[in-house]
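Working notes, structure below.
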Amino acid sequence: MASGCKIGPSILNSDLANLGAECLRMLDSGADYLHLDVMDGHFVPNITFGHPVVESLRKQLGQDPFFDMHMMVSKPEQWVKPMAVAGANQYTFHLEATENPGALIKDIRENGMKVGLAIKPGTSVEYLAPWANQIDMALVMTVEPGFGGQKFMEDMMPKVHWLRTQFPSLDIEVDGGVGPDTVHKCAEAGANMIVSGSAIMRSEDPRSVINLLRNVCSEAAQKRSLDR
């Protein structure tokens, strides 16, 4: 089976002038991991930050927090080693951004990180299938990547369901427009790693939102287990 349900706040919607404090606030509120969006202005139109910021966060937050790097970059091969040195735990690259996923997967592992593989909404999930047994996590985007605060795309749920059916032990992450009103759809389809940005970051009580998301996800996982 996939690992248990985990909630990873996306810091894209945080106060970037106080990024370290915002990350600490999320961890203190019960976040299982931090989802860090790296954008280069080429693969997606927005620009965020790179490995120097990740290195600074690692120094401030210590070794315990799990950094899930969502690499929305046109040359993911270029940043594997810098991110590993900076303290990243998982390197999630986009299938659309490389011509040689196998070599990239190997390089990520050799640099001591877990491997995530992401697909945009317009990419068929079957293209991910040949690599599913070589990765730790599949990320199904539920918005067009590049900006936070977008509307959840429910028509991505068949991709999640197909992956869960075909690869029961794979960690499956959803990212984009996920919050209390949409998490049940993701969980019922089979997602066990939930990225949520605005719903958590802008809440006056982020702990309660994180707990709600985790509980919905866990209940759906238990139901799938009983239904088998």
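Cβ atoms are placed via backbone N, Cα and C, with glycine included.
Looking at Swiss-Prot, you'll find the mutagenesis Ser10 to Ala noted as follows: Nearly abolishes enzyme activity. Contacts of Ser10 (mutagenesis position) defined by a Cβ separation under 8 A and a same-chain sequence distance of 6+ are given as His35, Asp37, Gly148, Asp175, Val195, Ser196, Gly197, Met201, in order along the sequence.
What Swiss-Prot records for Ser10, His70, Gly146, Phe147, Gly148, Gly149, Asp175, Gly176, Gly177, Gly197, Ser198 is substrate binding site, and it gives experimental evidence as the kind of evidence.
Quoted from Swiss-Prot, the note on mutagenesis experiment Leu12 to Ala is: Reduces enzyme activity by half. Secondary structure at Leu12 (mutagenesis position), as computed by DSSP, is helix. The Cβ of Leu12 (mutagenesis position) has 22 neighbouring Cβ atoms from other residues within 10 Å, across all protein chains displayed.
Record note (Swiss-Prot) on the mutagenesis of His35 to Ala: Alters protein structure. Nearly abolishes enzyme activity. There are 27 other CB atoms within 10 A of the CB of His35 (mutagenesis position), with all protein chains counted.
There are 27 other CB atoms within 10 A of the CB of Asp175 (mutagenesis position), with all protein chains counted. Look at Swiss-Prot and you will find His35, Asp37, His70, Asp175 tagged as divalent metal cation binding site, backed by experimental evidence.
According to Swiss-Prot, the mutagenesis experiment Asp37 to Ala carries the annotation: Alters protein structure. Nearly abolishes enzyme activity.
The active site, proton acceptor annotation in Swiss-Prot covers Asp37. Under DSSP, Asp37 (mutagenesis position) is assigned to a strand (E or B) in the three-state scheme. Asp37 (mutagenesis position) has a Cβ environment of 25 other Cβ atoms inside 10 Å.
One mutagenesis experiment named in Swiss-Prot is Met39 to Ala, and its note says Lowers enzyme activity by 10%. Remark: Met39 (mutagenesis position) has Asn46, Ile47, Thr48, Met72, Val73, Pro145, Gly146 as non-local neighbours, by Cβ distance under 8 Å and separation of at least 6 in sequence.
Spatially close to His70 (mutagenesis position) yet at least six residues away along the chain are His35, Leu36, Asp37, Val38, Thr92, Gly116, Ala118, Leu139, Asp175, judged by Cβ distances under 8 angstroms. His70 to Ala appears in Swiss-Prot as a published mutagenesis result, with the remark: Alters protein structure.
Take the CB of Met72 (mutagenesis position) and look out to 10 A: across all protein chains shown you find 25 other CB atoms. Among the sequence features in Swiss-Prot, the mutagenesis site Met72 to Ala is noted as follows: Reduces enzyme activity by half.
Within its own chain, Met141 (mutagenesis position) has Ala118, Ile119, Lys120, Pro121, Met156, Val174, Asp175, Gly176 as residues 6 or more apart in sequence whose C-beta sits under 8 angstroms from its own. DSSP assigns Met141 (mutagenesis position) to a strand in the three-state reduction. Here the residue is the original one, but Swiss-Prot notes a mutagenesis experiment at this spot, Met141 to Ala: No effect on enzyme activity.
According to Swiss-Prot, the experimentally introduced change Asp175 to Ala is described as follows: Alters protein structure. Asp175 (mutagenesis position) falls within a strand segment according to DSSP.
Taken from Swiss-Prot, the feature active site, proton donor covers Asp175.
Within the same chain, the residues at least 6 positions away from Ser198 (substrate binding site) whose Cβ sits under 8 Å from its Cβ are Asn13, Gly148, Gly149, Gly179, listed in sequence order. Cα spacing between Gly177 (substrate binding site) and Leu12 (mutagenesis position): 12 Å, rounded to the nearest whole number. Looking at the residues that bind substrate per the record, Ser10, His70, Gly146, Phe147, Gly148, Gly149, Asp175, Gly176, Gly177, Gly197, Ser198, the two CA atoms farthest apart are separated by 17 Å. Most other Cβ atoms within 10 A: among the binding-site residues Gly146, Gly148, Gly177, that distinction falls to Gly177. Cβ atoms within 8 Å of the centroid of the Cβ atoms of His35, Asp37, His70, Asp175 (the divalent metal cation site) belong to the same-chain residues Gly8, Ser10, Leu12, Leu36, Asp68, Thr92, Leu139, Val195, site residues excluded.
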